[in-house]
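This report refers to the structure that appears directly beneath it.
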Amino acid sequence: MPFVGGAESGDPLGAGRPIGDDECEQYTSSVSLARMLYGGDLAEWVPRVHPKTTIERQQHGPVTFPNASAPTARCVTVVRAPMGSGKTTALIRWLREAIHSPDTSVLVVSCRRSFTQTLATRFAESGLVDFVTYFSSTNYIMNDRPFHRLIVQVESLHRVGPNLLNNYDVLVLDEVMSTLGQLYSPTMQQLGRVDALMLRLLRICPRIIAMDATANAQLVDFLCGLRGEKNVHVVVGEYAMPGFSARRCLFLPRLGTELLQAALRPPGPPSGPSPDASPEARGATFFGELEARLGGGDNICIFSSTVSFAEIVARFCRQFTDRVLLLHSLTPLGDVTTWGQYRVVIYTTVVTVGLSFDPLHFDGMFAYVKPMNYGPDMVSVYQSLGRVRTLRKGELLIYMDGSGARSEPVFTPMLLNHVVSSCGQWPAQFSQVTNLLCRRFKGRCDASACDTSLGRGSRIYNKFRYKHYFERCTLACLSDSLNILHMLLTLNCIRVRFWGHDDTLTPKDFCLFLRGVHFDALRAQRDLRELRCRDPEASLPAQAAETEEVGLFVEKYLRSDVAPAEIVALMRNLNSLMGRTRFIYLALLEACLRVPMATRSSAIFRRIYDHYATGVIPTINVTGELELVALPPTLNVTPVWELLCLCSTMAARLHWDSAAGGSGRTFGPDDVLDLLTPHYDRYMQLVFELGHCNVTDGLLLSEEAVKRVADALSGCPPRGSVSETDHAVALFKIIWGELFGVQMAKSTQTFPGAGRVKNLTKQTIVGLLDAHHIDHSACRTHRQLYALLMAHKREFAGARFKLRVPAWGRCLRTHSSSANPNADIILEAALSELPTEAWPMMQGAVNFSTL
């Protein structure tokens with residue numbers, strides 16, 4: 001059994017659902033959890049758990065599929081094989097065998113538009129000319145020929161009519177794990193329908209091919225449950241083409257921003273000492289290695305997980321060659337076949353599954369990976385690293401930037417590196433603590449599934465929810481992200497090393513490497529900020545003032561007296577998904593404060609939610625252009641309502657007003673604990689579900705063993721113990737900062753309250769004295785009470801805080817800015833559509849006094 005806490009503390013997890021032995025082994029092993037989730041254990045797991053399912057291991061060549069016409073062929077085939085193992089080629093060969101007549105119908109479900117187009121091109125070039133894509137349909141619903149052989153993106157599955165959907169002979173799920181992962185994407189507008197349609201296809205389709213480099217036990221288990229063990233065949237490919245198996249990956253400890261600054265420094269007299277030119281100093285750095293290869297004439301491809309770093313590294317490369325191609329979400333993707341015309345190609349996750357470059361043109365690859373709460377996740381990074389199929393020198397150099405990971409002590413790494421485990425063995429204390437954290441994470445995911453009505457109604461969505469949370473929540477910790485990427489590369493037959501170490505790695509080596517990377521990222525952060533390409537300057541206030549869509553946006557969300565320049569600044573912030581999400585949550589909070597009954601009636605809140613959180617809003621992109629962006633629907637509104645109910649209560653106690661800058665009164669750590677205590681566990685669960693922040697509970701963090709392991713795996717110097725109030729302050733900060741974009745700042749005020757000390761009223765002073773149990777029975781006048789308060793000034797000397805709204809938050813319509821009865825006509829009109837019974841009742845009648 002896994003470690004469950006110290007003898008004195010009992011079980012820090014509390015009463016929870018017991019985990020069975022097999023499930024415990026799968027989900028609570030911090031060393032092998034990533035291996036399980038990405039299919040590395042299929043060859044051992046299938047015979048043990050589903051003995052009637054046949055399994056075929058292919059080790060010595062490109063993957064092959066079972067004979068489609070063989071009488072013993074099973075109806076479901078799951079293929080797990082690395083990138084570069086020939087899966088798509090084998091699929092095309094299999095389809096040629098399986099399509100016996102012109103009437104044989106095939107549905108191919110993909111995960112991305114680019115993948116759909118690439119697959120259609122490959123099919124056509126291979127003689128499968130009858131396949132069409134959903135792009136060619138002139139009607140919204142596709143219900144007849146030529147769509148009997150269709151390649152469709154999973155988000156558009158609901159556009160396939162019942163005449164076709166119920167009669168497909170073959171279902172192909174290429175990149176099946178990515179396809180199922182799209183169920184959790186903001187672009188999924190019809191989740192319930194798509195989930196139900198996919199489930200129907202998986203149940204009734206005569207032949208199914210599901211293939212992916214990371215197909216895992218969850219997928220096989222799900223298909224065995226739907227179709228029966230005897231009808232499932234699993235192919236495990238353990239071969240990768242030399243373009244991958246001969247590739248050598250090296251994790252670098254330093255970025256080398258001093259070399260970057262020197263290369264980009266404008267001509268003129270030197271402003272300081274030149275960077276260290278020693279081979280040792282340059283060799284351990286990203287930019288030192290890149291400079292050496294570009295100077296030596298190599299052709300290099302570079303992956304960057306952020307657009308801003310892609311822009312910076314492009315500027316660096318242009319110091320060596322003009323033939324630099326930069327590809328990200330803000331540039332045209334172009335034709336991949338033209339990459340051979342460039343010495344350097346730099347790309348982000350915009351180049352992913354479905355797009356690949358096969359010619360032997362590039363000598364090596366560099367990768368800059370910055371784990372951040374809003375992605376990209378490590379699977380997307382891994383897929384993007386495989387877009388260039390061959391490298392002359394087989395070199396892949398990776399720098400992990402830890403500055404985007406969370407530094408708060410309540411975020412605890414829960415994964416252990418698998419190479420360290422096989423070479424030097426992690427100390428028992430490390431494995432006990434991290435196994436416990438994995439178990440706690442599984443329990444939190446299970447609680448999410450139990451609480452969500454949507455999850456109960458959507459079987460596929462619910463089945464793979466754990467993997468979605470795992471990939472998002474682990475982005476908070478540098479070591480977790482590094483371990484996941486390390487495992488994915490290892491499973492793809494790529495040899496991975498850390499700079500300064502051979503294939504063996506001890507726990508001490510790994511923790512020291514993490515610490516070095518962590519501190520280097522913090523040092524490099526300021527340099528990168530100075531060099532970052534700034535948004536182009538554009539004068540947009542006049543255009544914003546004259547645009548109808550902006551006018552409607554202002555009327556709906558903002559105060560009437562907001563200046564055009566403030567509107568422009570807000571629309572720039574709304575260009576990111578994170579900015580839009582926080583804006584909507586803060587707008588909903590203000591609406592709940594203006595209409596308090598929204599916290600007592602789900603129908604009222606739902607109407608307010610539909611009013612503010614749906615439709616389109618104007619944004620300004622990085623090129624300075626006005627752009628309308630659709631707000632993604634929230635898949636389940638219930639936890640959003642619960643969050644707003646709890647936070648509006650907190651906001652009212654803190655005298656919250658966005659227009660006034662945030663909280664109207666200051667508060668101390670004890671006040672924070674008091675605010676959170678009634679619903680502490682629910683706050684942690686809601687932050688997990690809505691913010692993808694896996695906060696370790698305070699009881700666990702009070703364990704000395706947990707604290708030591710967390711310090712070692714976080715790459716940080718030893719930190720003190722986390723007290724109950726410390727934990728509450730950290731959780732409070734995450735709730736407001738991560739979900740609403742609100743910062744918690746230290747206040748300079750000695751005493752609670754919104755005003756200056758000398759302006760405190762007699763009643764306020766009495767309240768302060770009573771709160772600190774200071775006897776004031778001998779004081780009658782304001783002067784006497786004030787003198788007594790000042791005499792006990794030291795008792796109020798603890799840290800005090802205020803919540804500060806971001807600059808754009810001051811533009812929002814609030815309860816104070818809506819004092820005018822006509823100030824919120826649009827919301828009033830929306831609420832007027834609610835039936836009378838939706839409003840709170842008192843003795844059978846609407847309670848008008850509370851409206």
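Keep in mind that glycine also has a Cβ here, set from the backbone N, Cα and C atoms.
Original residues fill every noted site, and no substitution is shown.
Per Swiss-Prot, the feature domain 'Helicase ATP-binding' maps to 68-233.
As annotated by Swiss-Prot, ATP binding site applies to Ala81, Pro82, Met83, Gly84, Ser85, Gly86, Lys87, Thr88. In the three-state DSSP assignment, the secondary structure recorded for Ala81 (ATP binding site) is coil.
Under its natural variant entries, Swiss-Prot includes Arg149 to Gln with the note: In strain: Nonneuroinvasive mutant HF10. If you take the C-beta of Arg149 (variant position) and look for same-chain residues 6 or more apart in sequence within under 8 angstroms, you find Ser105, Val106, Leu128, Asp130, Phe131, Val132.
Around Ile204 (variant position), the C-beta neighbours below 8 angstroms that are at least 6 residues distant in the chain are Asn166. Listed in Swiss-Prot as a natural variant, Ile204 to Thr is described as follows: In strain: Nonneuroinvasive mutant HF10 and 17 syn+.
For the naturally occurring variant Glu280 to Asp, Swiss-Prot gives the following note: In strain: Nonneuroinvasive mutant HF10 and 17 syn+.
Looking at Swiss-Prot, the entry for natural variant Ala745 to Thr says: In strain: Nonneuroinvasive mutant HF10. The Cβ of Ala745 (variant position) has 12 other Cβ atoms within 10 Å, all protein chains considered.
What Swiss-Prot notes for the natural variant Ala797 to Val is this: In strain: Nonneuroinvasive mutant HF10.
The note that Swiss-Prot attaches to the natural variant Ser818 to Asn is: In strain: 17 syn+.
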Could you round the CA separation between Thr88 (ATP binding site) and Ala745 (variant position) to a whole angstrom and send it over? 54
Taking the recorded ATP site as Ala81, Pro82, Met83, Gly84, Ser85, Gly86, Lys87, Thr88, identify the other residues of that chain whose CB atom sits within 8 Å of the mean position of the site's CB atoms, giving them in sequence order. Pro62, Val63, Ala213, Gly237, Ala240, Met241
Which of Pro82, Gly84, Gly86, the listed binding-site residues, has fewest other Cβ atoms within 10 Å: Gly86
Expressed in Å to no decimal places, the gap between the Cα atoms of Ala745 (variant position) and Ala81 (ATP binding site) is 50
Taking the Cβ of Met83 (ATP binding site) as reference, which residues of that chain separated by at least 6 in sequence fall under 8 Å from it? Ala213, Ala240, Phe244, Gln383, Gly386, Asn492
Under a criterion of Cβ-Cβ distance under 8 Å and sequence separation of at least 6, what residues of the same chain contact Lys87 (ATP binding site)? Val63, Val79, Ala81, Asp174, Met211, Ala213, Gly237
Which of these binding-site residues has the least crowded Cβ, counting other Cβ atoms within 10 Å: Ser85, Thr88? Thr88
So what's the mean pLDDT when you look at the domain 'Helicase ATP-binding' (68-233)? 89
Mapped DSSP class for Thr88 (ATP binding site), helix or strand or coil: helix
